[in-house]
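K.L.:
Okay, these came from Swiss-Prot:
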{"type": "BINDING", "residues": "Arg43, Glu44, His103, Arg163, Ser165, Thr197, His224, His226", "note": "2-oxoglutarate binding site"}
{"type": "BINDING", "residues": "Glu44, His224, His226", "note": "Zn(2+) binding site"}
{"type": "BINDING", "residues": "Glu44, Asp123, Thr197", "note": "L-lysine binding site"}
{"type": "DOMAIN", "residues": "35-288", "note": "domain 'Pyruvate carboxyltransferase'"}
{"type": "MUTAGEN", "residues": "Gln47 to Ala", "note": "Abolishes the catalytic activity"}
{"type": "MUTAGEN", "residues": "Glu74 to Ala", "note": "Abolishes the catalytic activity"}
{"type": "MUTAGEN", "residues": "Glu74 to Gln", "note": "Results in a moderate decrease in the turnover number and a slight increase in the Km value for each substrate"}
{"type": "MUTAGEN", "residues": "His103 to Ala", "note": "Substantially impairs catalytic efficiency"}
{"type": "MUTAGEN", "residues": "Asp123 to Asn", "note": "Does not affect the catalytic activity but impairs L-lysine inhibition"}
{"type": "MUTAGEN", "residues": "Ser165 to Ala", "note": "Results in a moderate decrease in catalytic efficiency"}
{"type": "MUTAGEN", "residues": "Glu222 to Gln", "note": "Does not affect the catalytic activity but impairs L-lysine inhibition"}
{"type": "MUTAGEN", "residues": "Tyr332 to Phe", "note": "Results in a decrease in catalytic efficiency"}
Amino acid sequence: MSVSEANGTETIKPPMNGNPYGPNPSDFLSRVNNFSIIESTLREGEQFANAFFDTEKKIQIAKALDNFGVDYIELTSPVASEQSRQDCEAICKLGLKCKILTHIRCHMDDARVAVETGVDGVDVVIGTSQYLRKYSHGKDMTYIIDSATEVINFVKSKGIEVRFSSEDSFRSDLVDLLSLYKAVDKIGVNRVGIADTVGCATPRQVYDLIRTLRGVVSCDIECHFHNDTGMAIANAYCALEAGATHIDTSILGIGERNGITPLGALLARMYVTDREYITHKYKLNQLRELENLVADAVEVQIPFNNYITGMCAFTHKAGIHAKAILANPSTYEILKPEDFGMSRYVHVGSRLTGWNAIKSRAEQLNLHLTDAQAKELTVRIKKLADVRTLAMDDVDRVLREYHADLSDADRITKEASA
């Protein structure tokens, strides 16, 4: 900042690269402005406790996601049930622009069914941590590598994409993981996957593992982060910084337990990093409609503090905040609400309300107030707000009554002097 000698105000100088939160041009491995979203509402999201999507609803969600601009849609394994298989086939026949994937166990029986559904790719997974090797499938690393090799070669022979992922990656032995990924990369998988299945990883652990893996494999790297400890968004961002190429999301973050990286949250974070990339790639003004669609389907309310679309996401209440926002929204907003089809709201009915907000609201109602009058009226509104919550209609009524009193007083004064 520099200080103007004329009036003592500070002039804000833009950062040299235009965005202090943008990608580091010297970091050639970072993919924060060049990544793909694998949208898993119709796979991971089906594992949400309240979820039940019939065929019609799945098709509706798939079309909406495709129109929104996601790169991939991941579907529940066709082996899960007969209806799951039929739904997978139905969505594959829609002719969507995005690629359709299905998620299967590292079994040849699953692979044979999956490749016949018409999907563009198969996501193969098997547990690699000591917990899952002992209590889930009971197999050793030799068996895992052999099974992975067989399944991957089979899927590749059908001419479709294949991703191989470990499950519970961050509680797996690092040497085992790297040996496994090196083996499947040599076979020719399109992607390897890292999964924080229990949500235990920290951003630093994510960054370190992805950077290490990036030096071992030449294929793309997909990441799947659960949100048990509230780190799914930060972990997804750090994965991209470290060189990951694909991130799994679900609408509203729904999934097993308390879910995975929310689609809207990831886009909020990446928008700050590269607004142009995100606004050109995705139809952001459709995000609220997408979230409402899924929220209704699983019978939940969108949280008040939800990223971007929550009722309070662009609401400003404190007087000093409101004054600055009215002068320049960038003072207290890192996201532009209009880019997401949202609106800014300045709260004017509380004990925290400042006179700038009251004057701005009066102007919206075509009521002219001087600064002194706005300050006087603000004192009156604060007194009322100390007693009870004031709705916008309450504030508007007080504004109109005050302005009417001013008009009457002005008329009487003019008549007396005539």
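The backbone N, Cα and C atoms fix where each Cβ goes, glycine too.
Substitutions noted, but not modelled.
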K.L.:
List the residues of the same chain that sit at least 6 positions away from Arg43 (2-oxoglutarate binding site) in sequence and have their Cβ under 8 Å from its Cβ, in sequence order, or write 'none'.
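P.N.:
Correct list: Glu74, Leu75, Thr76, Ser77, Thr102, His103.
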K.L.:
Sort out the sequence-distant neighbours of Glu44 (2-oxoglutarate binding site) for me: same chain, 6+ apart, CB within less than 8 Å of its CB, listed by position.
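P.N.:
When sequence neighbours closer than 6 are ignored, Glu44 (2-oxoglutarate binding site) has Glu74, His224, Asp248, Ser250, Ile254, Gly255, Glu256, Gly259, Ile260 within Cβ distance under 8 Å.
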K.L.:
Which has the fewest other Cβ atoms within 10 Å: Gln47, Ser165, Thr197, the recorded positions listed?
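P.N.:
It is Gln47 that, of the recorded positions Gln47, Ser165, Thr197, has the fewest other Cβ atoms within 10 Å.
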K.L.:
Give the helix, strand or coil assignment DSSP yields for Gln47 (mutagenesis position).
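P.N.:
Once the DSSP labels are grouped into three classes, Gln47 (mutagenesis position) ends up as helix.
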K.L.:
What number of additional C-beta atoms lies within 10 angstroms of the C-beta atom of His224 (2-oxoglutarate binding site)?
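P.N.:
Result for His224 (2-oxoglutarate binding site): 29 neighbouring Cβ atoms inside 10 Å.
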K.L.:
Sequence gap of 6 or more, Cβ distance under 8 Å: name the residues on the same chain that satisfy this around Asp123 (mutagenesis position), in order along the sequence.
P.N.:
Glu74, Leu101, Thr102, His103, Ile104, Val162, Arg163, Ser165, Gly193
K.L.:
Check each residue in the chain of His226 (2-oxoglutarate binding site) that is at least six apart in sequence and keep those whose C-beta is under 8 Å from its C-beta; list them in sequence order.
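P.N.:
Residues satisfying the criterion: Asp196, Thr197, Val198, Gly199, Ala232, Gly255, Glu256, Arg257, Asn258, Gly259, Ile260.
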K.L.:
Under 8 Å Cβ-Cβ from Tyr332 (mutagenesis position), six or more apart in the same chain: what's there?
P.N.:
His316, His321, Ala324, Ile325
K.L.:
Expressed to the nearest Å, what is the distance separating Glu222 (mutagenesis position) and Gln47 (mutagenesis position) at their Cα atoms?
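P.N.:
For Glu222 (mutagenesis position) versus Gln47 (mutagenesis position), the Cα atoms are 20 Å apart.
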